[in-house]
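Record features, source Swiss-Prot:
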- Asp8, Asp92, Asp110: Mg(2+) binding site (BINDING)
- 5-113: domain 'PINc' (DOMAIN)
- Leu65 to Met: Facilitates structure determination (MUTAGEN)
- Leu80 to Met: Facilitates structure determination (MUTAGEN)
Amino acid sequence: MPVEYLVDASALYALAAHYDKWIKHREKLAILHLTIYEAGNALWKEARLGRVDWAAASRHLKKVLSSFKVLEDPPLDEVLRVAVERGLTFYDASYAYVAESSGLVLVTQDRELLAKTKGAIDVETLLVRLAAQ
């Protein structure tokens, strides 16, 4: 089954809490290498603030991340072009570029990225779509 959705770090964080609702559709979901580091940084921050046990959270994150196909990194010049044209960060532009150039639906919780990426959806919409399949 082909990949249909590109999940950014904000969506990954939200999806981690709903593992049972999407895991059977994992072959439709992909991330970027960047997503791994962004998710790790969010985990680091939560651990530093004492909100999570880093070891347990790390095990869960590893399980979640291993469920996704990791896509190739996009051409940096194209990502920079999208970032400048749309007023996005380089990180966000990488998701927008890959989703649009690959015909994937971007899944994000970032309002600006939702507004500036053609066809982007949030996690709630993704879960509804997957449940209907």
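The backbone N, Cα and C atoms fix where each Cβ goes, and this holds for glycine too.
Note that the coordinates shown come from a computational prediction; the quantities given were computed from them, not determined experimentally.
Annotated features taken from Swiss-Prot, shown on the structure.
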residue	record	Cβ contacts under 8 Å, 6 or more apart
Asp8	Mg(2+) binding site	Ile31, Leu32, Thr35, Glu38, Asp92, Tyr95, Leu106, Val107, Thr108, Gln109, Asp110, Leu113
Leu65	mutagenesis position	Leu12, Ile31, Ile36, Ala39
Leu80	mutagenesis position	Phe90, Ala93
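Comparing the binding-site residues Asp92, Asp110 on other C-beta atoms within 10 angstroms of each C-beta gives the minimum for Asp110. Leu65 (mutagenesis position) falls within a helix when secondary structure is assigned with DSSP. Per-class residue totals from DSSP over the domain 'PINc' (5-113), listed helix then strand then coil: 73 helix, 13 strand, 23 coil. Within 8 Å of the Cβ centroid of the Mg(2+) site, not counting the listed residues Asp8, Asp92, Asp110, the chain contributes Ala9, Ser10, Tyr91, Tyr95, Ala96, Leu106, Thr108, Gln109, Glu112, Leu113.
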